[in-house]
Amino acid sequence: MPRSFLVKKHFNASKKPNYSELDTHTVIISPYLYESYSMPVIPQPEILSSGAYSPITVWTTAAPFHAQLPNGLSPLSGYSSSLGRVSPPPPSDTSSKDHSGSESPISDEEERLQSKLSDPHAIEAEKFQCNLCNKTYSTFSGLAKHKQLHCDAQSRKSFSCKYCDKEYVSLGALKMHIRTHTLPCVCKICGKAFSRPWLLQGHIRTHTGEKPFSCPHCNRAFADRSNLRAHLQTHSDVKKYQCKNCSKTFSRMSLLHKHEESGCCVAH
């Protein structure tokens, strides 16, 4: 930084600031109007016109707060802060006043809410019940999650098949099902139709003799991948299909059926 911008300021460390010379400003906000004690008033038309609250009085002075109160008035137990003390509103009865000043009775719902707020244990003991299935929950969040299930079920659309009576929750599932009726994949060699393209490809290999899926354990090859997976089970050590007559085990159910149909082991 250039030296022309530097300002040298002498500070006297021995001189301490006198905080008693500073004025203290205490702002007191109260919903009550002390008519016998004249004070500056901040006009607030929206409050004064309603008639529900008295004008807001403001003290700005360096004297202590207790010295400002009129005779016969003492500070009430309110909310303490650095700005002063705010007196609480008077206790309310079972009736309330509207903006016109007339009394209107409190509804049953408001009275029930006030009684619950005064007793925290009443909220915990209350059961939240679903108005659709009468199922109860101990918390409101649990009831809200349960009602979401009702909303999802009601908003869920069902798509019906025009060829049969089946219904699906998604349009994509319905389109896949309709292909089983229309069979759009047709073999050009024999005219056989299929619902899926990969089924047609596996069928065409039966005409061409192509067997691209070979077994890594033996020299057998297959035209379809699913046939290879079934063949690999014969090389597995796990053989969970057992013959009831000779207790011989097999890795595939189809091999067990062939064994039973051959009649090699007849029960005596």
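From the backbone N, Cα and C atoms, a Cβ is placed for every residue, glycine too.
Nope, none of those substitutions made it into this model, it's the original residues.
Pulled from Swiss-Prot:
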type	residues	note
MUTAGEN	Ser100 to Ala	Increases protein stability and half-life, nuclear accumulation and repressor activity on E-cadherin/CDH1 promoter; when associated with A-104
MUTAGEN	Lys166 to Glu	Abolishes binding to KPNA2, KPNB1 and IPO7 and impairs binding to TMPO1; when associated with E-175
MUTAGEN	Arg225 to Glu	Abolishes binding to KPNA2, KPNB1 and IPO7 and impairs binding to TMPO1; when associated with E-229
MUTAGEN	Arg229 to Glu	Abolishes binding to KPNA2, KPNB1 and IPO7 and impairs binding to TMPO1; when associated with E-225
Where Lys166 (mutagenesis position) and Arg225 (mutagenesis position) are concerned, what is their Cα separation in Å, rounded?
30
Using a 10 Å radius around its CB, how many other CB atoms surround Arg225 (mutagenesis position)?
12
Just counting, how many other CB atoms are there within 10 A of the CB of Arg229 (mutagenesis position)?
11
